[in-house]
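Taken from Swiss-Prot as is:
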{"type": "MUTAGEN", "residues": "L8 to A or D", "note": "Exists as a mixture of monomer and dimer; promotes autoubiquitination and ubiquitination of RAC1"}
{"type": "MUTAGEN", "residues": "L11 to D", "note": "Monomeric; promotes autoubiquitination and ubiquitination of RAC1"}
{"type": "MUTAGEN", "residues": "S14 to E", "note": "Monomeric; promotes autoubiquitination and ubiquitination of RAC1"}
{"type": "MUTAGEN", "residues": "L15 to A or D", "note": "Monomeric; promotes autoubiquitination and ubiquitination of RAC1"}
{"type": "MUTAGEN", "residues": "V140 to A", "note": "Promotes ubiquitination of RAC1"}
{"type": "MUTAGEN", "residues": "N174 to A", "note": "Impairs ubiquitination of RAC1"}
{"type": "MUTAGEN", "residues": "R332 to A", "note": "Promotes ubiquitination of RAC1"}
{"type": "MUTAGEN", "residues": "R353 to A", "note": "Promotes ubiquitination of RAC1"}
{"type": "DOMAIN", "residues": "574-909", "note": "domain 'HECT'"}
{"type": "MUTAGEN", "residues": "I694 to D", "note": "Monomeric; loss of E3 ubiquitin ligase activity"}
{"type": "MUTAGEN", "residues": "L704 to D", "note": "Dimeric; loss of E3 ubiquitin ligase activity"}
{"type": "MUTAGEN", "residues": "C876 to A or S", "note": "Loss of E3 ubiquitin ligase activity"}
{"type": "ACT_SITE", "residues": "C876", "note": "active site, glycyl thioester intermediate"}
{"type": "MUTAGEN", "residues": "Y906 to A", "note": "Abolishes ubiquitination of RAC1"}
Amino acid sequence: MERAMEQLNRLTRSLRRARTVELPEDNETAVYTLMPMVMADQHRSVSELLSNSKFDVNYAFGRVKRSLLHIAANCGSVECLVLLLKKGANPNYQDISGCTPLHLAARNGQKKCMSKLLEYSADVNICNNEGLTAIHWLAVNGRTELLHDLVQHVSDVDVEDAMGQTALHVACQNGHKTTVQCLLDSGADINRPNVSGATPLYFACSHGQRDTAQILLLRGAKYLPDKNGVTPLDLCVQGGYGETCEVLIQYHPRLFQTIIQMTQNEDLRENMLRQVLEHLSQQSESQYLKILTSLAEVATTNGHKLLSLSSNYDAQMKSLLRIVRMFCHVFRIGPSSPSNGIDMGYNGNKTPRSQVFKPLELLWHSLDEWLVLIATELMKNKRDSTEITSILLKQKGQDQDAASIPPFEPPGPGSYENLSTGTRESKPDALAGRQEASADCQDVISMTANRLSAVIQAFYMCCSCQMPPGMTSPRFIEFVCKHDEVLKCFVNRNPKIIFDHFHFLLECPELMSRFMHIIKAQPFKDRCEWFYEHLHSGQPDSDMVHRPVNENDILLVHRDSIFRSSCEVVSKANCAKLKQGIAVRFHGEEGMGQGVVREWFDILSNEIVNPDYALFTQSADGTTFQPNSNSYVNPDHLNYFRFAGQILGLALNHRQLVNIYFTRSFYKHILGIPVNYQDVASIDPEYAKNLQWILDNDISDLGLELTFSVETDVFGAMEEVPLKPGGGSILVTQNNKAEYVQLVTELRMTRAIQPQINAFLQGFHMFIPPSLIQLFDEYELELLLSGMPEIDVSDWIKNTEYTSGYEREDPVIQWFWEVVEDITQEERVLLLQFVTGSSRVPHGGFANIMGGSGLQNFTIAAVPYTPNLLPTSSTCINMLKLPEYPSKEILKDRLLVALHCGSYGYTMA
C-alpha cells in the first residue's frame, strides 16, 4: 500500500511538471534526459533528478565522448556547471578530440564558467589532440579580458600546438590587437618560429593584419623569412595587402626597392602587386613620384635586356610589358590624371609627373636607333638589288631596262647555275658580297622584329597613359609614320606580331588604315581570337562570369510578345552588365540558363524580320533581308532598329548565333565598307544588270540623255532626286558613267535607308566597337553572326560524346544517326534546336558549340525505355536524353514527335 502511494505521488509530480521526476537506471538513457536541462541551465530540475540517482556525472556519451560538464561549459550553463562540479565532475576530463570543459568555455567566451572551472582546479596547460590550450582558443577569438584572467594561471605563455604555433601566432593572424598586446605583456616570445619557421610577424602579414604587424614591429619584432625563404613582404604582396606593406616599409625602408623589383616576378599575381603599388602611391605626392620613377628605371633596364639578342625573348618581353602595365596604372590613378583634366605633360609642359618618364627616354632612344639602323640596311639592300639586277642583265647580254625587272631576292644554293656564265664560281665577288649583306639584313630582322615590336608596344602604352581617354598620342603617331616601312617589313615577315604587340592599331583608325591590308590577310581564326580578346579585355575574370545571377539582372520576357517585351527590358538594362552576361526567363516558365538564352536569341532574330514590324524586307533571292526604306510606316521604327542593333551586338559579344541572314550590302554598312553596283542585285537584279551594261559598253553615241538625277516615289508622287548638287543638269557621259553608277548605287543602297542604318549601328556599337568589327569582311561577319547555313551530319557524328551507358557502336546510336541522315534538313535544324537551343552551327562546326560554361560537345545520354517515352534534352549542356528504344522505327517516330511538339518551352528538370 505504501509503495503504491509513492508511485502515485511520482506520477502526479511528473504530470504536473510535464517531465520525468527520476532518472532511468542506465547512464546512456539518463544522460539524454539530463542534457537538454543542462543546456537550458535548469539546475533545480537537474539537482532533483541527481539527488536520488546513481548516475555517473563523468559519464561520456555521444560520438565525441563528452560529459555533461562539457555541455554546461560549452553552453555557458554556469549553475549546472557548479552543480556538476560539486557532484564530483572531473574538470580535466578530455573528450575524443582532447578538449576539456575549460577549452570549450574559452572557445565560446564563457567567462563565469571559466572562473568556476579554475576554482575547481581545471588545468590551463592541458593540450587537445592538436596541441591547442585554452589560451590558444582565447587568442583565436580575441577574448582579451578572459585572457588577462587566465594567463596568470599559465605556466608557459608560449606553449605550442602541433604545428609549433603559439597563442601569439594565432592572435596576430586574426588581427586581435589587444590580445597581442596582452600576450606580449605576459612575456610571449615575439620572434618565436613555428615548425616551418614562420614568426608572429609572418602570420600577421599572411592575412594583411596591418595593426598587429605594427604592434609587433614597434616592439622590436625581427623581419625573418620562413624555412622556404618566403618573407612577410612576399605574403603581403601575394595577398595585395597594401596597408601592411606600408607598415613594413616604415620600419624597413629597404623593402621599397624589393617591392619594385617584384614587378619582374612572373610568379606574383599582377593584380595583387598592382593593388599594393596603388595603395603606396596614394600616401604622398613624393612617394607617388618615387614609385613611378623606380618603375620607369626597372622598365628601362628590362627593355635594354630585351633588345639584347642574347637574352631570353619570352621572359624579358613578359617582364617589360608587365612592368609597363603597372607603371601606367599607377600613373593614371595619381592625383593628377588625364581623366580629371589636369595637365600631365602631354601638352609639352614639364611637370613633375611628366618627368617620371625621363628614365624611359633612354629605352625609346635605343628603339629609335634600332629602327633607323634597320631602315638604312633595307634601303641599302634595295640599292644593291638594283645594282645586282644590272650585273645579271649584263651577264646575260640583255639590253632591258633594270627597272622592269622584279626586285632582287637573295637566291638559294645553285641558283646561279642557269646563268650564261654556266658555273657558280663565275659569280663576281662584289655580287656575292651584296647577296651576303642582304641575307644578313634579313637575319637581323628575324632576330629583332619580335623584340623591337614588344618595346614598341611598351612605348605605345606609356604614350597613351599620358593622354586623355579616346585620344592617340601625337608623338606615337609621328613615331609610326616615321618607321612605317620597317614596321610593315616586320609584319610581312611575321604577321603574328600584329596580334601579339600592335594592339595600338585597334585604338587609332589612322594607324589601322596603314596595316589593314596586312591584317585582313591573316587567318580568320587568328582575327577572331584577337577580336574576342580585346572585346572582353577589362571585363571580370572568367571565374566571375558564372557567379549567382542577381534577380534584378534577369531579362523577364513574354513569349507571346517577345519582340516588344524584349525591347523594353533591354532598353532599361545596364549595358555593362549585359556585356558580362545575360540571364533570360520567359514569363510563367521556370527554366533559366544558356539553353534559354540561345532560344531567346533564336526566336528574337526571327521576330526582327517579322513583316508586321516593317523593319526589313526580303531580298530578291528570298533568303536574305535588307532594311526597309519604308519602315517609317511604323512610328517606332528607329527605336526598333536600334534594338535590332543591340540584339545582334549582344549575340556577337556572347558568341550566340542568330537565325537570320542579311544582304551583303547591309553587312558592309555594319563594317563601314562602301557599297558598289553589284550589291544592287540583292534588291533589284534587273536594275543591277542595267548598271553593269552601262559600265561594259560605250554610251557615247547611244543618246541615253541620262543626267545625274533619278525619279523616285515619295509618298505616292514621283520626284526627281539629284545624285549630286546640280545633278539634274549634268549629263552622264562615257567619262563620268562610273561616278554615275556609284552615286545611284549609294542612293538605292545607302541614302534611302540612312536613318535606319544609323539607328541600327547606334545599338550595335553599344556592344561591338567599330574598330574591332572592321577586322572582318562582309562574308566573315555573316559567319560570325549566323554560323554555317548547312548541317554537316558527318561533322556532327564526329563531335558527339556518349554517356550513361551509350557507346558509339550501340544499336540505338546506330539507328539514331541513320534517322538523322534520313530526315529533312529542316528536321535536323529542329533536332539541333531541341538539344542546344540554337538552330545554327557555329563557324568551325560542331566542335565549337558552346555550353553553359564554354565549349560543350553534343552529348547523347542513355535513358531506360518505357512505352511511348519521348526523348528529352538539357540545353545548357547540349545533352539529348535518348531512351533505349527497341527498334529504329519506334526511335524515329518518338524523335519526330518530340521535335515537332516539344522544341519550345522550358521547365525545371
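The chain as shown is numbered from 1 upward.
Even glycines carry a Cβ here, placed using N, Cα and C.
Every position carries its original residue.
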Minimum Cα separation from I694 (mutagenesis position), reported as the residue among mutagenesis positions N174, R353, L704, C876 that achieves it: L704
Cβ-based isolation winner (fewest other Cβ atoms within 10 Å) among the mutagenesis positions R332, R353: R332
Mean predicted confidence [pLDDT] for the domain 'HECT' (574-909): 85
Nearest recorded site to L704 (mutagenesis position) by CA-CA distance, among mutagenesis positions V140, N174, R332, R353, C876: C876
Distance [Cα-Cα, Å, rounded] between R353 (mutagenesis position) and R332 (mutagenesis position): 11
Those mutagenesis positions of N174, R332, C876 having Cα within 10 angstroms of V140 (mutagenesis position): N174
Inter-residue C-alpha distance, N174 (mutagenesis position) and C876 (mutagenesis position) (nearest angstrom): 42
Neighbour-count leader, CB within 10 A, mutagenesis positions: V140, C876: C876
Surrounding CB atoms that lie within 10 Å of the CB of I694 (mutagenesis position), all protein chains: 20
N174 (mutagenesis position): tally of other CB atoms within 10 A of its CB: 18
Inter-residue Cα distance where the pair is R332 (mutagenesis position) and C876 (mutagenesis position), in Å: 41
For C876 (mutagenesis position): DSSP state (helix, strand, coil): helix
